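Quick look at what Swiss-Prot lists:
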MUTAGEN   SER75 to Ala  Complete loss of esterase activity
ACT_SITE  SER75  active site, acyl-ester intermediate
MUTAGEN   SER149 to Ala  Retains 30% esterase activity
Amino acid sequence: MTAASLDPTAFSLDAASLAARLDAVFDQALRERRLVGAVAIVARHGEILYRRAQGLADREAGRPMREDTLFRLASVTKPIVALAVLRLVARGELALDAPVTRWLPEFRPRLADGSEPLVTIHHLLTHTSGLGYWLLEGAGSVYDRLGISDGIDLRDFDLDENLRRLASAPLSFAPGSGWQYSLALDVLGAVVERATGQPLAAAVDALVAQPLGMRDCGFVSAEPERFAVPYHDGQPEPVRMRDGIEVPLPEGHGAAVRFAPSRVFEPGAYPSGGAGMYGSADDVLRALEAIRANPGFLPETLADAARRDQAGVGAETRGPGWGFGYLSAVLDDPAAAGTPQHAGTLQWGGVYGHSWFVDRALGLSVLLLTNTAYEGMSGPLTIALRDAVYAR
């Protein structure tokens with residue numbers, strides 16, 4: 001399915017027909033045991049057309065998924081923390097072109113030749129700094145030897161120590177000369193803490209969660225009974241996760257992820273700005289709607305810049321046709337991407353089994369939070385859900 005036949009001025013969504021299509025998609029995924037449970041929301045121009053919980057939050061206990069179930073957000077954290085950064089930019093407390101050393105004077109990563117390049121807030125927001133991720137490199141890599149955390153696993157050191165280790169790894173390229181998914185939002189989390197004088201959780205709450213009415217999100221929770229139990233893909237059915245499990249990523253996505261489901265309940269776990277938040281589907285939708293509509297949340301010029309491709313289509317951040325802005329991947333060429341979404345669509349996901357997109361041309365915000373990695377992030381379910389939304 002491509003975008004060629006979808007005229008934004010003629011596009012319409014009937015809630016009953018949409019629900020029938022989406023329910024069929026979830027019924028098939030559950031029947032085939034590719035999915036344990038999910039919460040999905042589709043909104044158009046701020047009106048919720050579909051919001052349903054599917055399957056089980058805890059398969060072994062038989063606990064059903066609820067619309068207010070809490071999820072470990074993984075990289076769905078990133079756009080929320082990026083919004084906090086942009087709010088500080090709007091206030092003049094941060095600057096996009098300023099070096100990160102203005103707030104983190106000790107963070108001075110070098111290139112392979114030993115030279116120290118300028119790394120800016122812009123580079124970090126767009127993942128063009130040259131930093132990387134253990135999950136991309138895997139066992140035996142420099143990131144592995146240095147013991148750098150991705151913010152998904154549980155370590156016995158703090159954020160400052162992780163950034164010290166990260167700064168000692170050579171950059172993959174000169175800042176601004178390439179694109180690579182990275183720990184940049186963890187670095188920006190530390191920048192937010194220094195700029196505000198607050199812990200990251202408090203700063204994100206004040207800058208983003210409270211203004212948007214996100215009441216069920218944070219970094220450390222004391223309500224384990226509200227959480228979806230995480231699972232990973234397996235045969236004949238998904239496998240319940242345990243701390244320390246290493247799950248290979250799908251081909252083309254990287255090496256593997258080291259999960260620690262208990263991290264979200266550990267008060268001593270450092271706040272990962274790239275992967276450490278939890279939240280409900282309603283909370284995440286509020287953030288997506290702020291990104292889509294920007295109801296005075298950011299100055300319009302800054303919101304436009306955040307939603308515009310800053311990395312270039314050559315970055316292929318989700319494959320051909322995709323660039324990257326300050327919040328997520330940005331669709332430049334729907335035909336090259338082979339998608340019915342429109343140019344300017346923003347999209348990303350999370351390794352615990354999440355995906356979302358915002359098609360601003362159609363006023364669409366579409367969210368899928370699941371407890372099944374990686375089916376809910378990049379599996380057939382995500383394509384089937386997308387195509388069901390655009391089906392005519």
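Note that Cβ sites are derived from N, Cα and C of the backbone, with glycine treated the same way.
Taking the Cα atom of each, SER75 (mutagenesis position) and SER149 (mutagenesis position) are about 14 angstrom apart. Residue density at SER75 (mutagenesis position): 23 other Cβ atoms are found within 10 A of its Cβ, drawing on all protein chains shown. Listed in sequence order, TRP134, ARG155, PHE157, ASN162, SER272 are the same-chain residues at least 6 apart in sequence whose CB falls under 8 Å from the CB of SER149 (mutagenesis position).
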